[in-house]
Structures are given as structure tokens and as C-alpha cells.
Amino acid sequence: MSKDDPINSIFFEHQEAALCAQHALNMLLQDALYKWQDLRDLAIQMDKMEQQILGNANPTPGRSENMNESGYFSIQVLEKALETFSLKLTNIENPAMVDYKNNPLTARAYICNLREHWFVLRKFGNQWFELNSVNRGPKLLSDTYVSMFLHQVSSEGYSIFVVQGVLPRSDADDLISLCPVVPPKVTPKKEQKLEKVMTKFFNTVGKRLGGGSGAPPDSQEEKDLAIAFAMSMETKDGSEVSRSSAEIDEENLRKAIELSQAPGPSEPAEIPLLTRSRSSTPPGASEPFSNAEQQRRDRQKFLERFEKKKEERNDEK
């Protein structure tokens, strides 16, 4: 990557301890504005406020509802920190956020929580980037990937918060608006490997679900759809959180192919899905589908969208 690459203008913090909330806030705001001590003070302030509201005059010593010893902070702490910048966080499942849920690309940024790990999806210019402190740096995302990723993790019960308000202007905003980041070139060897994997993916999924001939994708958008779908498959133990994005891409794509070859609904199989947050299921909500049934539904939705894209392209011709 060249030193002059616009992506290098994006402020990025690497993971330290479990300070992902601090890193997420600073990367969202594009400056090293918050330290652990600042968020700790906010957490203590939030605890005292909650104790007063609940009338709990004798709280458990050393216990906090808004932080833990490892450095994790609650969404309430992040919300309080962003109030200074007139920014508001609203769960995408809130009925008021229906427009963002239907068209995620209309937002400027999202703060996401997966297994108590905070990271950011943020727009600079007209391009989306993943700012995740466990990665080596900012990751350029396609619009298709952003939409598919947010839809998938939201449907699995993870916490996605829409950032509302005007984000502080940064050098990266100005530079990338003028000079968009060019996606990295794929080497011939890597491209050949990707085509082979994609062909197998579409053939197996297409034949399993009756989605047509299962021809390999011939557009970048269709490739993005497949990769985004594969990326949504994560293991139950959360081991991916510490691995590089490139390793996760390849591993999850392989898993998606394996899942497409698993027994169908008439022969239930144990299929790893994104685990559901305990607090994410609203009271009175129905129990989630079985793993096999949910996986079948997700694959069916993906194939329907893929076939629709092909039909639209054929109509244009």
C-alpha cells in the first residue's frame, strides 16, 4: 500500500486490552479524544445516576452495570460520550429507524456490537469502511457488502446502532471525497482461486435449492453478494475476532460452501450460526428457528436475491 493512498488518511487505533469501546469512539470521531479513564468516569457517573433512579442506596461494592474489569463499556457509556458532539445512537431495530433498516446506505455510520466487541462502519466520501481495532487497518467495503452484512447480523439479533447527527469533519472525509480509495488488485493466482471457489459455491447452493443452473457470478456485485453471505457465517466460540480480515474472508467462504453441501431440512444437521444475544430477544417474541431451518431460510433468501439480480441484468440487455 502506497503512503499516498487515501486510506492512510483515516485515523485508526489498534486493539489494546479490551478497550474496543474507546477505539470505536475515537475512530468514529477520527481523533484520539477518549482515553480509558474518561470512559471509566462516565461509567461511574452512569452507575450513580441509575442507582438514584432505582433507589438503590447500597449498591454492591465494586460492581458496575456499565463497565467491567477487562475494559468493556456499555452502550449507555458510548451514548453519553457522544452527547458532547450532539450525536445519538439508536438501535436499528427501533421502529423509528425503519428507513435505515430498509436502506442502510443512507446512514453515515454505524456502531456495532458482536460478542461484546465494539467496532464501526463509517462512510468517508462515498465509500464505506470497517474500522475494527482487531484488524490491521481500515477495510474498504462495497455497498453490497455493507447492506448484506447489516441485514444478516441484525436478523441474528446482534446490536447495530445508527449514528445520528453530523459527524466531525476529518481530513479523511475531504481527501477520500476528492480521491476515492482504489480497491486492491487481485493477483491472477488469487483471482483464479476465487473463481474456482465461487463456481463451487454457486453450483452447490443453486442445485441444492433449485435456484437455476448455479452458474458462477459474472459481476462484481454478485461476487460481493456471495462473499457477504459467507462472511455472515461465524463460529460459535467467537475465535474469528482475533484473526485478520483476509483469513476470516477465506475461512468463512469455505464454511459457506460446506454448509451448502450439508443435509437439507428433511435431514437436520447441526449448523453453526451467529449466536443470539440474550438481551436481544424482546419479551413475548417467538423462539428462533432451529439451526438447520434458519440456515435453509438464509440460503433461500440469498438465492432469491441472486436470481433477481440476474433477471434485472438480463432485462437491461
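Glycine too: its Cβ is placed from the backbone N, Cα and C atoms.
In the three-state DSSP classification, Cys20 (mutagenesis position) falls within a helix. Within 10 Å of the C-beta of Cys20 (mutagenesis position) there are 23 other C-beta atoms, taking all protein chains into account. The active site, nucleophile annotation in Swiss-Prot covers Cys20 and is backed by sequence analysis.
Per Swiss-Prot, active site, proton acceptor is recorded for His117, and the stated evidence type is sequence analysis. Around His117 (active site, proton acceptor), taking its Cβ as the centre, 19 other Cβ atoms fall within 10 Å, counting all chains.
Secondary structure at Asn132 (active site), taken from DSSP and collapsed to helix, strand or coil, is coil. Taken from Swiss-Prot, the feature active site covers Asn132, and the record attributes it to sequence analysis.
Under the heading domain 'Josephin', Swiss-Prot lists 7-178, citing sequence analysis as support.
Under its mutagenesis annotations, Swiss-Prot gives Cys20 to Ala the following note: Loss of catalytic activity. In a cdc-48.1 (tm544) mutant background, causes an increase in longevity and resistance to oxidative stress.
Looking at Swiss-Prot, the entry for mutagenesis of Ser232 to Ala says: Loss of catalytic activity.
For Ser260 to Ala, Swiss-Prot lists a mutagenesis experiment annotated as follows: Loss of catalytic activity.
Take the CB of Asn132 (active site) and look out to 10 A: across all protein chains shown you find 25 other CB atoms.
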